[in-house]
Amino acid sequence: MPQSKSRKIAILGYRSVGKSSLTIQFVEGQFVDSYDPTIENTFTKLITVNGQEYHLQLVDTAGQDEYSIFPQTYSIDINGYILVYSVTSIKSFEVIKVIHGKLLDMVGKVQIPIMLVGNKKDLHMERVISYEEGKALAESWNAAFLESSAKENQTAVDVFRRIILEAEKMDGAASQGKSSCSVM
């Protein structure tokens, strides 16, 4: 097997949308039912995707809102971003659009590896954001999209596998662009 690659992923979103729950479900395989606001935590996990082993460093950020100022560290050495909203919260869906815009401004690129995640899909009776709305938003950003339930462990692993694939796809496009040569 090839040497493992290191990738750093930041998880961003509005308060109490399940960023930490999704991350802990992926890393430790358990759901934390209590809400304890995160300042910032970093987790590590080894995962194999398409035969390649990845050493992931996951930056679980504090909840942001439309007035949050992003620390510069959110743009340094980050290989991909998971943007999380709750399918039970219109506010979180609106704020994720603001977060996306601020992220693009901070990183200084139009296209970055992003995975949009609609979390809490197990709360059917409280749903206010449809799957189609989430998918349409992701498509408008040219981002990957999944809905998830950290509580029921639905697609937690898929979310992190997918962001790795998105990051690798962009890395491939970047390295292909670098290898081309023009003589004038």
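One-based numbering along the chain as shown.
Backbone N, Cα and C define each Cβ position, glycine as well.
Owing to the predicted nature of the structure, the values given are computational and were not obtained by experimental measurement.
The GTP binding site feature in Swiss-Prot is assigned to Ser16, Gly18, Lys19, Ser20, Ser21, Val32, Tyr35, Thr38, Asn119, Asp122, Ala150. Over all protein chains present, the Cβ of Ala150 (GTP binding site) has 28 other Cβ atoms lying within 10 Å. Following the DSSP three-state reduction, the secondary structure of Ala150 (GTP binding site) is coil.
What Swiss-Prot records for Ser16, Val17, Gly18, Lys19, Ser20, Ser21, Val32, Asp33, Asn119, Asp122, Ala150 is GDP binding site. Long-range Cβ proximity for Val32 (GDP binding site), meaning a same-chain Cβ under 8 A and a gap of 6 or more residues, is found for Ser20, Ser21, Ile24.
What Swiss-Prot lists as Mg(2+) binding site is Ser20, Thr38, and the listing cites experimental evidence.
For the mutagenesis of Thr38 to Met, Swiss-Prot gives this note: Slightly impairs signaling through mTORC1, but still binds guanine nucleotides normally. The structure shown keeps the original residue.
A mutagenesis experiment is reported in Swiss-Prot for this position, Glu40 to Gly, and the note states: No effect.
Annotation note: Tyr54 (mutagenesis position) sits in a strand segment as assigned by DSSP. Listed in Swiss-Prot as a mutagenesis experiment, Tyr54 to Ala is described as follows: Partially deficient in guanine nucleotide binding. Fully impairs EIF4EBP1 phosphorylation and RPS6KB1 activation.
Here Swiss-Prot describes Asp60 to Lys as a published mutagenesis experiment; the accompanying note says: Unable to bind Mg(2+), preventing nucleotide-binding.
DSSP classifies Gln64 (mutagenesis position) as coil under the three-state reduction. One mutagenesis experiment named in Swiss-Prot is Gln64 to Leu, and its note says Has a higher basal GTPase level, however, is still sensitive to TSC2 GAP activity. Increases affinity for MCRS1.
Looking at Swiss-Prot, the entry for mutagenesis of Lys109 to Arg says: Decreased ubiquitination in response to amino acids; when associated with R-135, R-151 and R-178. Secondary structure at Lys109 (mutagenesis position), taken from DSSP and collapsed to helix, strand or coil, is coil. Taking the Cβ of Lys109 (mutagenesis position) as reference, no residue of its chain lies under 8 Å away while being at least six apart in sequence.
Here the residue is the original one, but Swiss-Prot notes a mutagenesis experiment at this spot, Lys151 to Arg: Decreased ubiquitination in response to amino acids; when associated with R-109, R-135 and R-178.
Annotation of the published mutagenesis Lys178 to Arg in Swiss-Prot: Decreased ubiquitination in response to amino acids; when associated with R-109, R-135 and R-151; the original residue is retained in the structure shown.
Under its mutagenesis annotations, Swiss-Prot gives Cys181 to Ser the following note: Reduces the ability to rescue RPS6KB1 from inactivation by amino-acid withdrawal. Significantly reduces interaction with MCRS1.
The highest number of surrounding Cβ atoms within 10 Å, among the recorded positions Lys19, Lys151, is found at Lys19.
When the Cα atoms are compared, Gly18 (GDP binding site) and Tyr54 (mutagenesis position) turn out to be 24 Å apart.
When secondary structure is read from DSSP and collapsed to three states, Asn119 (GTP binding site) falls in the strand class. Taking the recorded positions Ser16, Ser20, Ser21, Gln64, Asn119 in turn, the residue surrounded by the fewest other Cβ atoms inside 10 Å of its Cβ turns out to be Ser16.
Comparing Lys151 (mutagenesis position) with Ser16 (GTP binding site), their Cα atoms are 13 Å apart once rounded.
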